[in-house]
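K.L.:
The structure under discussion is supplied below as C-alpha cells; questions concerning it will follow.
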Amino acid sequence: MKPKLMYQELKVPVEEPAGELPLNEIEAWKAAEKKARWVLLVLILAVVGFGALMTQLFLWEYGDLHLFGPNQRPAPCYDPCEAVLVESIPEGLEFPNATTSNPSTSQAWLGLLAGAHSSLDIASFYWTLTNNDTHTQEPSAQQGEEVLQQLQALAPRGVKVRIAVSKPNGPLADLQSLLQSGAQVRMVDMQKLTHGVLHTKFWVVDQTHFYLGSANMDWRSLTQVKELGVVMYNCSCLARDLTKIFEAYWFLGQAGSSIPSTWPRSFDTRYNQETPMEICLNGTPALAYLASAPPPLCPSGRTPDLKALLNVVDSARSFIYIAVMNYLPTMEFSHPRRFWPAIDDGLRRAAYERGVKVRLLISCWGHSDPSMRSFLLSLAALHDNHTHSDIQVKLFVVPTDESQARIPYARVNHNKYMVTERASYIGTSNWSGSYFTETAGTSLLVTQNGHGGLRSQLEAVFLRDWESPYSHDLDTSANSVGNACRLL
C-alpha cells in the first residue's frame, strides 16, 4: 500500500531581464572571441605538427623496432646509397670494343678493408686466398694474398672481424691465420641442418657498406674466374638488414645449434617483396630488398630467394636477361633424381604468354654437367616465329691457354644475376633446385627506372658479354671453341 503523499507545486524562479550591453562592447566581445578561436586553431595545428615531426624522427632513429603490421609500408631510408658494379675479369679475357668497364673485385675489397673502422662480417663458402691453399705457384694469386694480409691487420687495429663459413672439408690455413690475428670464426654445418652448404658470399663493413656477389674467398675469384657483384656504399639501412642474415648464420654456427621453428624477433625484417625499402640509389629513387635461401633460414618478413627470383621473372614485360654458371630444372644433388621446373616454367610462360624476350647466358667449362645441354636445347626450341616466342641460349666460354688450364677449378664465368626492363637481381646461387631449397644463399633485388642506375649498368654488362666472341650458340662446333667445354 502506497503511503499518502502531499504534493506541492514548485514555483519556477522568474529570471529578471538582464540589462542590455552597449553596442560597442558587443562588437569588442565578438572580435575577442574570433581572435581566441584563431589562437586555439594555431595551437592545435602546432601540437599536431610537432607530434608528426617527433614520430618521424623516432622512426628514423628506431627503424628496427616492430612498429608495422605485415602490410604497412616502413619508413623510407634517407641514406645517400651508392651502388657500384664490380667484376673479376680473368687474365687474357678482353673486351676491346666494349664501352662498359667496372672496378675490379679485388680493388673493391681492398677499398672496403682500408675503410673499415669498427666491424667486418663475412659470410663465405670456403677460403683459398693463397698459392699454398691450391698447391700452385701462380703469380696471379698475389691479389688474393694481399686481401688476406689486409684482413689479418684488421683485428689488431680494433676492427671486430666475424667470419661465418660453411663447415669445410678443404684447406683451413687462411681461417687459422685469421683466428690467430684476432678474428672470430664460426663454421656452419649446413649439411646437418638442411643437407646443403653455406654458399653465400657477402661482406658487411661497419654496418654501412657491403659487397654481395658471386666471388668466393679464393684468389682465383680475383684473377682467373669471371665474377660479378655489387658494392653498396653509405647504405646503412640495407647493410643493417644484411647483417640480420649474417646473424642467422652466426647463430647457426654455435655448437649444437639447430634451425628454430620460429626465429626470434630480432632476426625479423620489415623489408621484402611486399614492402621493399625506399632508397635513393645513385641519386635516383629505387626500391630494394634482400632475399635469402633456403626457406627455413627466412625469419618473419624475409622473402625466400626463389620467390623473389620468380617475381622478377613474372613481372617482366619486355625482356629477361640471365647470366648464371649452372642452369638445371632439377634437384641437382638429390637421389633419386627429381625434376624441378619452377624457374623453367616461369621463363617459358613469360616468353609464350607475354611475348617477353628471354636470353640465357650459361657457362661452359670442364666441370659443366652434361645434362644441362638437353634442358637448354629444350628452352631454345621455343624460339619460334609462329608462336612469337623469343628464347635464345648461348654458352660463355673463357679462353684458356696451356698454363692456365693447369689451374684447378678456374677459367669459368661464375656470374649469378638477372636483369629485366624493371629490375635487377644479383645473387649467390646457381639456378637449380637444391640451391633454393637446401643451400644457403642471398640476393639483392632493386627496382629502378631511368638510365645510369644499377639496372641499366647490369643490362650493359649482359649485352657486352652476349655480343662478345666468347659467347657461342648451342650448335657451335666444339673444335672451334678450343676449351674443355662439355656442353658442345
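Each residue, glycine too, has its Cβ placed from N, Cα and C.
Small disclaimer: the values here were computed from a predicted structure and weren't measured.
Quoting Swiss-Prot on the mutagenesis of G170 to L: Increases exonuclease activity toward ssDNA substrate. Per Swiss-Prot, domain 'PLD phosphodiesterase 1' is recorded for 194-221. What Swiss-Prot records for H199 is active site, proton donor, and it gives sequence analysis as the kind of evidence. Listed in Swiss-Prot as a mutagenesis experiment, D206 to A is described as follows: Loss of protein stability; when associated with A-421. Quoted from Swiss-Prot, the note on mutagenesis experiment V230 to M is: Increases the exonuclease activity toward ssDNA substrate. Where Swiss-Prot documents L306 to P as a mutagenesis experiment, the accompanying text is: Loss of exonuclease activity toward ssDNA substrate. Forms aggregates. The active site, nucleophile annotation in Swiss-Prot covers H414, and the record cites a curator's inference as its basis. Mutagenesis annotation in Swiss-Prot: E421 to A, described as Loss of protein stability; when associated with A-206; the structure shown retains the original residue. Per Swiss-Prot, Mg(2+) binding site is recorded for F436.
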K.L.:
What whole-number Å value do you get for the CA-CA distance of H414 (active site, nucleophile) and E421 (mutagenesis position)?
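P.N.:
Spelling it out, the Cα of H414 (active site, nucleophile) and the Cα of E421 (mutagenesis position) are 23 Å apart.
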K.L.:
Starting from the Cβ of E421 (mutagenesis position), draw a 10 Å sphere and report how many other Cβ atoms land inside it.
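P.N.:
Result for E421 (mutagenesis position): 17 neighbouring Cβ atoms inside 10 Å.
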K.L.:
If you run the three-state DSSP split on E421 (mutagenesis position), which class comes out?
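P.N.:
Note: E421 (mutagenesis position) is coil by DSSP, not helix or strand.
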K.L.:
Checking your reading of the structure: which of the mutagenesis positions G170, D206, V230, E421 lie inside a 10 Å Cα sphere centred on F436 (Mg(2+) binding site)?
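P.N.:
Cα within 10 Å of F436 (Mg(2+) binding site): none.
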K.L.:
So how many of the residues in the domain 'PLD phosphodiesterase 1' (194-221) end up helix, strand or coil by DSSP?
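P.N.:
Breakdown, helix to coil: 3 helix, 12 strand, 13 coil.
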K.L.:
Across all the protein chains here, work out how many other Cβ atoms are within 10 Å of the Cβ of H414 (active site, nucleophile).
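P.N.:
Looking across every protein chain shown, the total is 27.
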K.L.:
Within a 10 Å radius around the Cβ, which one of these mutagenesis positions has the most neighbouring Cβ atoms: G170, D206, L306?
P.N.:
L306
K.L.:
Would you kindly give the Cα-Cα distance separating V230 (mutagenesis position) and D206 (mutagenesis position), rounded to the nearest Å?
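P.N.:
Distance (Cα to Cα, whole Å): 17 Å.
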K.L.:
Can you grab the distance from H199 (active site, proton donor) over to L306 (mutagenesis position)? Cα atoms, rounded to a whole Å.
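P.N.:
H199 (active site, proton donor) and L306 (mutagenesis position) have their Cα atoms 15 Å apart.
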